[in-house]
Amino acid sequence: MAMTMRSTRHASKLAQTARLALTNSRRYSTAEPDLKTALKAVIPAKRELFKQVKERSDEVIGEVKVANVIGGMRGLKSMLWEGSVLDPEEGIRFHGKTIKDCQKELPKGTSGTEMLPEAMFWLLLTGQVPSTNQVRAFSRELAEQSHLPQHILDLIKSFPRSMHPMTQLSIAVAALNTESKFAKAYEKGLSKADYWEPTFDDSISLLAKIPRVAALVFRPDEVDQVGTQALDASQDWSYNFAELLGKGGKENQDFHDLLRLYLALHGDHEGGNVSAHATHLVGSALSDPFLSYSAGLLGLAGPLHGLAAQEVLRWILAMQDKIGTKFTDDDVRNYLWDTLKSGRVVPGYGHGVLRKPDPRFQALMDFAATRPDVLANPVFQLVKKNSEIAPAVLTEHGKTKNPHPNVDAASGVLFYHYGFQQPLYYTVTFGVSRALGPLVQLIWDRALGLPIERPKSINLLGLKK
């Protein structure tokens, strides 16, 4: 995006205005607010910033090329997304914070050493790092709102076993809209300025419920037990999710930490990816959060978006079958070339936006580096060796703009190491995580009064002219 010097200075002034308003909203607080109160305090500043930006509606921020239209709108700046910004060179930043910043600053659970995804949700929504006490209270609220209506249990029982887990998850999430406060309030009549509040309530309800729904999909023979299982309100969102999956207890503490890290890392990755954009698109029609995120889940179910982790695992296991556990660098290099020469891609490498190594991949590798049992796993050793050799092979092959590993190159293999060996379910876990970012933006869409999304289309003859 090319901006004039004047526009840059003006943007700087807008940012200063927002920071000043945010500072003023905090100045008179004497007690730690809950999440809704914290959000309510920052909405006026954000609305003022939005108003000032809207006054510049006629300014040009870029150009549209034919490649943008026929290439999936890749690289086209065309939607507002507050929680995160994905830089091709630096990777993802959450309100300006890197993953390492978040790992250092965001509160941890009562056990484990990894940041909590509910703390990430707080940061994404408010731009503020919550205190440990604030996150503990939020975790408690999520546990207390996790119960499901009976019709959801009955619905999941009715699904044929042949139905894909993502189909089940999306249907169940959509069916939860019987609980929507936004839908009920809108039907009765609701001021546009107040749309955000029942949207917030629905979003928290969905965050609280989606781990249990996901666990029911994972454990279809135990719907009645898992559907009514009491959660530990003193524990965090990921801990209770692991309990629902049947992986509780001290013997699974490392898995709990992996789950915390995974859910936090996958929660938001800007707004242009399919699951985030689909949620925003459907939400722009004022569909409630349950219906909106159900649409996002259907996008996530597509093999080009959410299935990469299981494809990596399948490919790595096939690689191990071929070259064994006592492999050489040449064995790995030759297998990579065999994959490419057969017309296939190397799964877990490259990215639609990133042009440098994915910092989420590095975060997972750092996690593994502190676990001797992971480092000793022959399957993980292949992941590590691939990350050392594949970039040079892919660069020589010459058909990728980013030869580096992405987060999927490690996530499925780590799940597999900890006994979570049902690859079809990896995307369901992704779906639990990805709820964080799109729901945050949906709340802000309502708070800022964003309109329904309605781009203009063009046909091939029009482009040819």
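We number each residue from 1, going along the chain as drawn.
A Cβ is built for glycine as well, from the same backbone N, Cα and C atoms used for every other residue.
Proximity of HIS305 (active site) to non-local residues of its own chain (separation of 6 or more, Cβ distance below 8 Å) is seen for ASN273, VAL274, SER275, GLY299, given in sequence order. Annotation source Swiss-Prot lists active site at HIS305 (among others), citing similarity to another entry.
Under the three-state DSSP scheme, HIS351 (active site) falls in the coil class. Under 8 Å, Cβ to Cβ, and six or more positions away along its own chain, HIS351 (active site) finds ASP358, ASN402, HIS404, ASN406. Summarising the annotation, Swiss-Prot assigns active site to HIS351 (among others).
Feature annotation from Swiss-Prot assigns CoA binding site to ARG74, LYS192, LEU304, VAL346, GLY348, TYR349, THR400, LYS401, ASN406. Cβ-based neighbour count (10 Å, all protein chains) for LEU304 (CoA binding site) stands at 10. LEU304 (CoA binding site) falls within neither a helix nor a strand when secondary structure is assigned with DSSP, and so counts as coil.
Cβ contacts within 10 Å of HIS269 (oxaloacetate binding site), excluding its own Cβ and spanning all protein chains shown: 25. Secondary structure from DSSP puts HIS269 (oxaloacetate binding site) in coil. As annotated by Swiss-Prot, oxaloacetate binding site applies to HIS269, HIS351, ARG360, ARG434, ARG454.
Experimental mutagenesis at this site is recorded by Swiss-Prot as TRP81 to Tyr, annotated: No activity. Within 10 Å of the C-beta of TRP81 (mutagenesis position) there are 21 other C-beta atoms, taking all protein chains into account. TRP81 (mutagenesis position) falls within neither a helix nor a strand when secondary structure is assigned with DSSP, and so counts as coil.
A mutagenesis experiment is reported in Swiss-Prot for this position, GLY352 to Ala, and the note states: Increased affinity for oxaloacetate, acetyl-coA and propionyl-CoA. Around GLY352 (mutagenesis position), taking its Cβ as the centre, 17 other Cβ atoms fall within 10 Å, counting all chains.
Using a 10 Å Cβ-Cβ cutoff, GLY419 (mutagenesis position) registers 10 neighbours. For the mutagenesis experiment GLY419 to Ala, the note given by Swiss-Prot reads: No activity.
Each of the binding-site residues ARG74, ARG434, ARG454 was scored by the number of other CB atoms within 10 A of its CB, and the lowest score belongs to ARG454.
When every Cα pair among ARG74, LYS192, LEU304, VAL346, GLY348, TYR349, THR400, LYS401, ASN406 is compared, the largest distance found for this CoA site is 48 Å. Figure note: comparing Cβ neighbours within 10 Å for the binding-site residues THR400, ASN406, the maximum is reached by ASN406.
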